[in-house]
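Student: Have a look at the structure that comes next, please.
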Amino acid sequence: MKTGGLSDFADFGEEDANCTQGIQWIKDVFTDCVDTDLKLLGFIIGLISLALWLIPLFPQLWQNYKTKKCEGLSLAFLFFWLVGDTCNMLGAILTNQQPIQKIIGVYYIIQDLVLWTQYGYYLKIYNRPTTSSARSNTIVVPVLALASVGSFFVFESALPPVGDHRVKRSFLESLNHQEGLPLEGILKMWPIFTSYTDMLGYIIGSMAAVCYFGGRIPQIIKNYRHSSCEGLSLTMFYIIVAANFTYGISVLLATTSWLYLLRHLPWLAGSLGCCCFDAVIISQYYLYRPKTPLAEDTERAGLLNSQDDSD
């Protein structure tokens, strides 16, 4: 392995394509070129982030099950989270990522759908009787998302297999070989994107980052209006902060050029930006948590002492 360093735009494509000094199994499984000590450290931290991302919803799901309530969750927060995970999933399919990345994308969506199911059940069915129309309004979003993901798998499996004379090529892949398209000048002007498929994956990744980033705002507003974070799992947000922070660090450690940093900017901003918003939610949790009798007595004594001093 060689030592790491930040270089210019020109070396990105060559280094990424060859990876002669990298660890081969990492490139085969994760398509990452790990050929420096810093990249190896970043890859290890990235694996930690990946492991953390497998479990963040479990504390919230368990709390919902124990309390039989989901009122503390903002519906907009859940919606943006589901849309963000769906965008990640579609991006992995459209850019033909490794199977492990597609499987993880499906896993995220399954977790989201379980959370949506809990939300609909405990809010609309468990605690009070409801009509079928009200139930359908609650579950329509996850059902549509699941149908969309399923349709992409059906479409992908319906494509002809690779053979001696037949090549399985999607519409997006065929676009990469077209000449004279309006966006061709953009690809040649500045080598941020290597193909139209690559550009579409970047756009979808940016949409996911915006959903993750902006989805926190409705939850923060709801906590502020109710002066309460009851129903939210503090453990979930701690895990999310740790996962986002370790992911951001892994990207920064793997950076070898300004172009690499620019290509990963949406995901980097989405992860580190979410840390800031999640820190606000965590601070709200401690600010709005119910006071213990001892704390109330101490606060009351302090007020009485201040009144005596003023007299």
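Glycine residues also receive a Cβ, built from the backbone N, Cα and C atoms like all the rest.
Those substitutions? Not in this structure, it's all original residues.
Quick caveat, the model's predicted, so the values are computed rather than measured.
Per Swiss-Prot, the feature domain 'PQ-loop 1' maps to 55-86. Per Swiss-Prot, the feature domain 'PQ-loop 2' maps to 214-245. One mutagenesis experiment named in Swiss-Prot is PRO59 to Leu, and its note says Abolishes the uptake of arginine and lysine.
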Student: Report, as numbers and ranges, which residues of the same chain sit near the domain 'PQ-loop 2' (214-245): CB under 8 Å and 6 or more residues beyond its ends.
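Tutor: Long-range Cβ neighbours of the domain 'PQ-loop 2' (214-245): 49, 52-53, 55-60, 62-64, 67, 69-77, 79-81, 84, 271-272, 274-275, 277-282, 284-285, 288-289.
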Student: In the same chain, who gets a Cβ under 8 Å from the domain 'PQ-loop 1' (55-86) while lying at least 6 residues past its ends?
Tutor: 105, 108-109, 111-116, 118-119, 122-123, 126-127, 141-142, 145, 148-149, 207-209, 211-212, 214-216, 218-219, 221-222, 228-233, 235-236, 239-240, 243
Student: Three states by DSSP: which one describes PRO59 (mutagenesis position)?
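Tutor: For PRO59 (mutagenesis position) - judged by DSSP and reduced to three states - the answer is helix.
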Student: Around PRO59 (mutagenesis position), how many other CB atoms lie within 10 A of its CB?
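Tutor: That number is 17.
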Student: Across the domain 'PQ-loop 1' (55-86), what does the mean pLDDT come to, as a whole number?
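Tutor: Computed over the domain 'PQ-loop 1' (55-86), the mean pLDDT is 92 on the 0 to 100 scale.
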